[in-house]
Amino acid sequence: MSGTKPDILWAPHHVDRFVVCDSELSLYHVESTVNSELKAGSLRLSEDSAATLLSINSDTPYMKCVAWYLNYDPECLLAVGQANGRVVLTSLGQDHNSKFKDLIGKEFVPKHARQCNTLAWNPLDSNWLAAGLDKHRADFSVLIWDICSKYTPDIVPMEKVKLSAGETETTLLVTKPLYELGQNDACLSLCWLPRDQKLLLAGMHRNLAIFDLRNTSQKMFVNTKAVQGVTVDPYFHDRVASFYEGQVAIWDLRKFEKPVLTLTEQPKPLTKVAWCPTRTGLLATLTRDSNIIRLYDMQHTPTPIGDETEPTIIERSVQPCDNYIASFAWHPTSQNRMIVVTPNRTMSDFTVFERISLAWSPITSLMWACGRHLYECTEEENDNSLEKDIATKMRLRALSRYGLDTEQVWRNHILAGNEDPQLKSLWYTLHFMKQYTEDMDQKSPGNKGSLVYAGIKSIVKSSLGMVESSRHNWSGLDKQSDIQNLNEERILALQLCGWIKKGTDVDVGPFLNSLVQEGEWERAAAVALFNLDIRRAIQILNEGASSEKGDLNLNVVAMALSGYTDEKNSLWREMCSTLRLQLNNPYLCVMFAFLTSETGSYDGVLYENKVAVRDRVAFACKFLSDTQLNRYIEKLTNEMKEAGNLEGILLTGLTKDGVDLMESYVDRTGDVQTASYCMLQGSPLDVLKDERVQYWIENYRNLLDAWRFWHKRAEFDIHRSKLDPSSKPLAQVFVSCNFCGKSISYSCSAVPHQGRGFSQYGVSGSPTKSKVTSCPGCRKPLPRCALCLINMGTPVSSCPGGTKSDEKVDLSKDKKLAQFNNWFTWCHNCRHGGHAGHMLSWFRDHAECPVSACTCKCMQLDTTGNLVPAETVQP
């Protein structure tokens with residue numbers, strides 16, 4: 001409080017009262033006006049609140065500072081510091097029959113008159129009142145008074161005097177304080193430290209000082225100019241703020257040598273700083289002649305790493321009103337609420353709205369925090385958008401081990417839910433590629449095995465100018481059609497399309513039977529027709545019509561096919577051309593398009609986008625010449641790449657074109673999971689090293705880690721290292737000799753495998769293997785196992801007492817377990833250890849180190865056991 005500018009204080013125990021003090025004390029009552037009109041005489045504070053004047057106290061002139069008594073009773077007791085140094089206890093509407101009525105009007109008088117700058121009630125012992133005064137060369141500047149002490153004339157000199165000539169009541173003048181501190185210096189600000197009622201922090205003339213009332217002869221201090229407005233963070237009692245001119249300093253009392261943080265200097269002098277009582281680490285500052293209050297959020301302030309490192313804060317500004325602000329006061333309980341007052345006593349009730357912090361979990365849960373409230377976004381019961389999200393799909397697929405089946409590759413589409421036809425086509429394509437690559441490598445190693453994974457586009461290009469057409473008879477018709485002679489490359493293309501199986505026998509019968517079993521009647525009939533077997537096509541349609549889930553319209557189509565005639569101007573051809581446009585099933589449409597097409601012109605079949613790519617490509621391999629086929633495959637490949645259609649992998653293979661196609665697919669769907677598994681399946685090394693492929697793989701690994709699917713990520717890494725040996729990282733940790741510092745494991749001939757993260761030696765578990773019990777560099781003996789006392793490197797199976805009779809391990813069945821049992825493990829605290837198998841056996845029943853006289857609780861030091869992989873948590 002400075003000059004005649006008003007200050008404002010909230011009542012500590014009445015959330016609806018505050019006092020404005022300048023030349024007089026005015027008590028106001030705040031009430032809500034949401035559902036009521038503004039009362040006569042009330043002052044509008046905001047749209048939702050108004051203030052009513054309850055009482056005015058003009059008995060204490062020359063006010064310089066005011067402090068509200070912290071206890072509930074008496075409820076309206078205030079201490080007023082005056083320009084002459086006196087501290088007067090006064091009240092606003094105090095009941096005169098109260099047992100504390102003797103406190104009203106009590107004065108505390110220093111020896112020498114000078115201005116009282118600050119007052120502070122002790123939060124623990126509420127009867128103690130600290131006063132900070134200006135400097136006097138013969139007096140102390142920090143006086144601590146006990147407002148309820150029982151004085152006697154022998155101990156404390158007292159006198160009763162009249163306040164004025166016209167008054168009849170007398171008051172008690174107290175002239176002897178409990179404590180006197182800060183001699184020959186000025187005190188500009190005060191605050192008690194909440195953690196101890198005996199500690200007082202004072203902003204003196206040139207330093208901040210901490211006084212311990214248990215030993216007043218000593219004090220802890222730090223030289224600084226920032227001695228005004230000292231205030232303690234109510235949520236972090238070791239954090240203190242003070243200011244000087246336009247700069248705020250933040251102190252940590254545990255490291256009191258210098259400020260831990262200095263806020264940005266303001267162009268105008270500061271007049272007030274205050275911590276928010278309802279929000280952790282929120283500091284408000286006000287400068288002279290300003291209508292802006294600056295807020296500094298230290299909630300997320302990191303701990304400084306070095307002496308010169310300053311933590312960062314979040315700064316923002318709010319404007320409660322248009323006029324200059326004289327002072328403000330935080331509400332003690334309402335969140336982020338404050339009252340501001342202008343120099344002409346205009347008041348505003350203002351709430352600082354929090355920044356909304358959003359958190360989107362890796363499992364698509366959305367939450368946000370606003371103030372003390374935490375909100376969660378829940379999906380509507382009938383809203384299936386969450387199930388359609390690719391992140392949810394990838395998470396469920398990861399749980400089902402999607403992509404990890406390397407034997408029956410086609411099964412991966414079932415693990416994906418068997419809902420996406422593109423995924424089904426992709427995994428069947430990869431399955432056929434793997435199958436025929438292995439078959440070709442067995443017949444002619446190094447010949448054409450790699451060509452299979454290059455896709456049909458490359459296969460077709462390798463056979464240009466080698467194929468001629470010939471006429472073939474229809475089955476069920478007296479007719480012949482031109483069909484290309486199938487060379488080895490076209491047969492391979494048909495095999496990749498799934499129409500025929502291994503061998504040179506071009507028989508689509510097994511494929512038709514599989515389609516019939518799956519209920520794909522229309523597709524089976526179309527494939528039979530494309531192979532010039534109209535009789536088989538009609539039989540399939542009739543079977544489909546008579547099945548439980550069949551369509552009776554298939555009978556109509558079968559009847560239409562049975563009346564096929566080769567005459568160009570026939571009524572049948574005219575009616576079928578019209579009927580084709582009315583059919584919904586694409587395979588029925590292309591059947592009539594094929595029958596009504598001119599010789600060599602099959603656009604109605606080749607460009608029907610609803611027909612599977614593999615069927616269109618197989619059709620093209622049977623009916624198009626080399627030039628037409630190459631042109632068609634090139635055009636279809638470009639369409640698939642642009643659309644990101646996974647069926648196009650059949651054409652591009654796992655080549656650079658395949659990466660381009662997969663890039664479009666990932667851009668469209670975000671499915672890095674499928675992209676990663678697909679590219680790992682059989683891509684050459686130059687494709688695997690493509691930046692895009694590595695980006696998909698690393699993002700999928702990070703995604704698994706974010707979901708806490710650490711086991712799944714480990715399985716993926718193992719799967720990746722099998723298909724791409726170059727991806728296996730080098731060992732990052734090895735056991736070194738204590739004497740020479742060289743790696744023990746590198747020269748161990750008995751080691752069949754190097755484990756990631758551990759070094760192992762002599763681990764085969766077979767007594768015939770050589771033992772490495774000494775350092776290969778300096779020949780010093782290796783440490784001994786704390787349990788069997790045999791040098792490390794000796795296999796557990798050959799250690800005496802290595803296993804009990806009832807704990808025999810079948811090493812032939814569990815070789816990996818035998819290797820792990822021989823690993824050397826040790827405690828990072830006490831450095832004791834031994835064979836991993838022995839240590840596991842010991843710590844099943846004990847928590848303490850097995851070494852005598854060692855009291856280390858080795859097993860309890862490892863906290864990683866508390867982390868539970870997400871896939872093991874039951875929903």
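Cβ coordinates are placed from backbone N, Cα and C, and glycine is handled just like the others.
Sequence unchanged from the original; the noted substitutions are absent.
Note that the coordinates shown come from a computational prediction; the quantities given were computed from them, not determined experimentally.
Taking a C-beta cut-off of under 8 Å and a sequence gap of six or more, CYS737 (Zn(2+) 1 binding site) has these contacts in its own chain: SER743, ILE744, CYS775, GLY777, CYS778, LYS780. The Zn(2+) 1 binding site annotation in Swiss-Prot covers CYS737, CYS740, CYS775, CYS778 and rests on experimental evidence.
According to DSSP, CYS788 (Zn(2+) 2 binding site) sits in a coil region rather than a helix or strand. The feature Zn(2+) 2 binding site is assigned by Swiss-Prot to CYS788, HIS835, HIS838, with experimental evidence given as support.
The annotation Zn(2+) 3 binding site is assigned in Swiss-Prot to CYS827, CYS830, CYS858. Long-range Cβ neighbours of CYS830 (Zn(2+) 3 binding site) (same chain, at least 6 residues apart, Cβ-Cβ under 8 Å): CYS849, VAL851, CYS854, CYS856, CYS858.
Taking the Cβ of CYS849 (Zn(2+) 4 binding site) as centre and 10 Å as the limit, one finds 22 other Cβ atoms among all the protein chains shown. Annotated Zn(2+) 4 binding site per Swiss-Prot: CYS830, HIS832, CYS849, CYS854, in sequence order.
The DSSP secondary structure for ALA560 (mutagenesis position) is helix. With a 10 A radius on its CB, ALA560 (mutagenesis position) counts 20 other CB atoms from all the protein chains. In Swiss-Prot, a mutagenesis experiment is listed as ALA560 to Glu, annotated with the note Impaired assembly of the GATOR2 complex.
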Point to revise | CB-centroid shell, 8 A cutoff, Zn(2+) 4 site CYS830, HIS832, CYS849, CYS854, site residues removed | key: ALA786, CYS827, ASN829, ARG831, PRO850, VAL851, THR855, CYS856, CYS858
Exercise for review: Could you tell me which three-state DSSP class HIS835 (Zn(2+) 2 binding site) falls into?
Suggested key: strand
Practice item. Can you check which residues sit near HIS832 (Zn(2+) 4 binding site), meaning Cβ under 8 Å from its Cβ, same chain, 6 or more apart in sequence, and list them in order? Key: ALA786, TRP826, CYS849, PRO850, VAL851, CYS854, CYS856, CYS858
Practice item. Among the binding-site residues listed here (CYS778, CYS827, CYS854, CYS858), identify the one with the smallest other-Cβ count within 10 Å. Key: CYS778
Check your understanding: Taking the Cβ of CYS740 (Zn(2+) 1 binding site) as reference, which residues of that chain separated by at least 6 in sequence fall under 8 Å from it?
Key -> CYS775, GLY777, CYS778, LYS780
**Study point:** Of CYS775, CYS788 (the binding-site residues), the residue whose Cβ has the fewest other Cβ atoms within 10 Å
**Key:** CYS788
Practice item. Look at the binding-site residues HIS835, HIS838 and tell me which residue has the greatest number of other C-beta atoms within 10 angstroms of its C-beta. Key: HIS835
Check your understanding: Excluding CYS827, CYS830, CYS858 themselves, which residues in that chain have a Cβ inside 8 Å of the centre of the Cβ atoms defining the Zn(2+) 3 site?
Key -> TRP826, HIS828, ASN829, ARG831, HIS832, GLY833, CYS849, CYS854, CYS856, LYS857, LEU861
Check your understanding: Using Cα coordinates, what distance in whole Å links CYS827 (Zn(2+) 3 binding site) and ALA560 (mutagenesis position)?
Key -> 82
